[in-house]
Amino acid sequence: MKKKLVVLGLLAVVLVLVIVGLCLWLPSASKEPDNHVYTRAAVAADAKQCSKIGRDALRDGGSAVDAAIAALLCVGLMNAHSMGIGGGLFLTIYNSTTRKAEVINAREVAPRLAFATMFNSSEQSQKGGLSVAVPGEIRGYELAHQRHGRLPWARLFQPSIQLARQGFPVGKGLAAALENKRTVIEQQPVLCEVFCRDRKVLREGERLTLPQLADTYETLAIEGAQAFYNGSLTAQIVKDIQAAGGIVTAEDLNNYRAELIEHPLNISLGDVVLYMPSAPLSGPVLALILNILKGYNFSRESVESPEQKGLTYHRIVEAFRFAYAKRTLLGDPKFVDVTEVVRNMTSEFFAAQLRAQISDDTTHPISYYKPEFYTPDDGGTAHLSVVAEDGSAVSATSTINLYFGSKVRSPVSGILFNNEMDDFSSPSITNEFGVPPSPANFIQPGKQPLSSMCPTIMVGQDGQVRMVVGAAGGTQITTATALAIIYNLWFGYDVKRAVEEPRLHNQLLPNVTTVERNIDQAVTAALETRHHHTQIASTFIAVVQAIVRTAGGWAAASDSRKGGEPAGY
């Protein structure tokens, strides 16, 4: 009897241990690991729910492109101030099977009735129908899906249709943008209809529903991209833009095509290759920054002592200044011959010549960097990074330009339209720097404006992805992307630190180095000793999403500056 009780007791103990073990193990299959390192696949978007939607697409057997599209459709709701189907995007895609990278260009174009001198003030180019360029977002999704999609097109829309209908709590990024644009939104009934409660803008945590956009997503899911460009949604889109004073026509939409770029810009940094878009995006600017800096052979030691750290950051800022001086020569290659400019900006010899002009003890006046022209700042944006189970990756940056784009929202379709026309240079709009506007970036029908976006994928010699990275934040995008790469690749910071580490930014015009509030005082002191004008950023500098290959799997980071969080499995 005693023996029987002992056996039963042991069995009970074993059973308890098994149950406890299962309880501990089972959630880990569905629960996110706290360190955001995933063994098989990862998505880093700027909203947690959107990272999860992307992850679920991967779990359902979707490709990296499927996950990116599903997540972007979600970001267009949850961070509607940054991006959406009324905007445009660029995708850098790496296929692990073929070991080839490609870029899909779905940036907006100037309408066919546009002309170089159409704007006399920034007010016109930033707000209202005239500031709207022909949206490319949905054509971009379509081309990417045709080439790399595994899941049905409609499946990619389903989670976001549900989200838009049921509503969701306003997140950190959207809440900040609503507060920033409070006056405009509260005065405009069509915007206030969705973004206000009791005629006051929604605050973080309050519920936002987007029923009209849910209907539009449903139409696109069923009818495909054609619905937007040459189908059931087209007439209303044109009507909405023209009612707000715009010049986009049905013909503009009918004629819009996303472009496949089979040989994207690439540069080598030691044993890795970086793939990124060329002009009119800022891949060449990123390439020049990194090529200038690689000659310094940065390592962990470069930031060990306050003296070394100060010198290192000074050199980084000087590289920014030289690269941004050359940025003003870039434009849409279909309209301007930028071959030689891009060749120079990606040449190690050219970078070495500029590096030789960097003085370690001082910065220089603006004229020293030889800026030939001035290009306007670009706006917000959203970035996401994806790595799928097969090792393929997508780096996607999407935008409607400034917060809430043109502020033109359709009461029927719910689409919020871009103000991408503001990214062009205008001969008649002067700037305070006394530098002429850039002719390479003047408006022409069908032309794409210059952008700071640079979605990047880094690949090792073994053909495996090492890093997927990009940023949002207007003109600060390129420097923030460069810093994330420098922090991880050269300083050896893990991905979380590479994304969270305080940043600084200098674009030559204005002649100021902006630093984040929490940056190391030694850095600011070293810059000021070298005659840099520093100022503290009013909020933060850009928003980065990155995924890095580590020994333990895919380490993913979504920038806390916008309140995002990655997902994976």
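Note that Cβ sites are derived from N, Cα and C of the backbone, with glycine treated the same way.
Where a substitution is noted, the model still shows the residue that was there originally.
Reduced to three states, the DSSP call for Arg107 (mutagenesis position) is coil. Counting only same-chain residues six or more apart in sequence, the Cβ atoms lying under 8 angstroms from the Cβ of Arg107 (mutagenesis position) belong to Gly88, Leu89, Phe90, Gly136, Pro280, Leu281, Glu420, Gln448, Pro449, Ser451. Annotation of the mutagenesis experiment Arg107 to Lys in Swiss-Prot: Reduces enzyme gamma-glutamyltranspeptidase activity by 99%.
Under DSSP, Asp423 (L-glutamate binding site) is assigned to a helix (H, G or I) in the three-state scheme. For Arg107, Thr399, Ile400, Asn401, Asp423, Ser451, Ser452, Gly474, the entry in Swiss-Prot reads L-glutamate binding site, with the evidence type experimental evidence.
Here the residue is the original one, while Swiss-Prot reports the published mutagenesis Glu108 to Gln with the comment Reduces gamma-glutamyltranspeptidase activity by 98%. Residues within less than 8 Å, Cβ to Cβ, of Glu108 (mutagenesis position) and separated from it by at least 6 positions along the same chain comprise Gly87, Gly88, Ala133, Val134, Pro135, Gly136, Asn418, Glu420, Gln448, Pro449.
Less than 8 angstroms from the CB of Arg112 (mutagenesis position) sit Thr249, Glu251, Asp252, Asn255, Pro445, Gly446, each of them six or more residues away in the same chain. Annotation of the published mutagenesis Arg112 to Gln in Swiss-Prot: No effect on gamma-glutamyltranspeptidase activity; the original residue is retained in the structure shown.
DSSP assigns Thr381 (active site, nucleophile) to coil in the three-state reduction, placing it in neither a helix nor a strand. Around the Cβ of Thr381 (active site, nucleophile), the same chain contributes Ser82, Met83, Thr397, Ser398, Thr399, Asn401, Met453, Ala472, Gly473, Gly474, Ile477, each under 8 angstroms and 6 or more positions distant in sequence. The active site, nucleophile annotation in Swiss-Prot covers Thr381.
Looking at Swiss-Prot, the entry for mutagenesis of His383 to Ala says: Reduces gamma-glutamyltranspeptidase activity by 66%. His383 (mutagenesis position): 37 other CB atoms within 10 A of its CB, across all protein chains.
Taking Cβ-Cβ distances under 8 Å and a sequence separation of 6 or more, the neighbours of Asp422 (mutagenesis position) in its chain are Ser122, Ser125, Gln126, Ser131, Pro376, Asp378, Gly379, Asn401, Leu402. In Swiss-Prot, a published mutagenesis experiment is listed as Asp422 to Ala, annotated Reduces enzyme gamma-glutamyltranspeptidase activity by 90%.
Quoted from Swiss-Prot for the published mutagenesis Gln545 to Lys: Reduces enzyme activity by 97%. Here the Cβ of Gln545 (mutagenesis position) has 33 other Cβ atoms within 10 Å, regardless of which shown protein chain they belong to.
When the neighbouring Cβ atoms lying within 10 Å are counted for each of the binding-site residues (Thr399, Ser451), the highest count belongs to Thr399. Pairwise Cα distances among Arg107, Thr399, Ile400, Asn401, Asp423, Ser451, Ser452, Gly474, the recorded L-glutamate-binding residues, top out at 15 Å. Using a 10 Å Cα-Cα cut-off from His383 (mutagenesis position), the recorded positions that qualify among Ile400, Asp423, Ser452, Gln545 are Gln545. Secondary structure at Arg112 (mutagenesis position), taken from DSSP and collapsed to helix, strand or coil, is coil. Distance between Cα atoms for Ser452 (L-glutamate binding site) and Gln545 (mutagenesis position): 16 Å, as a whole number.
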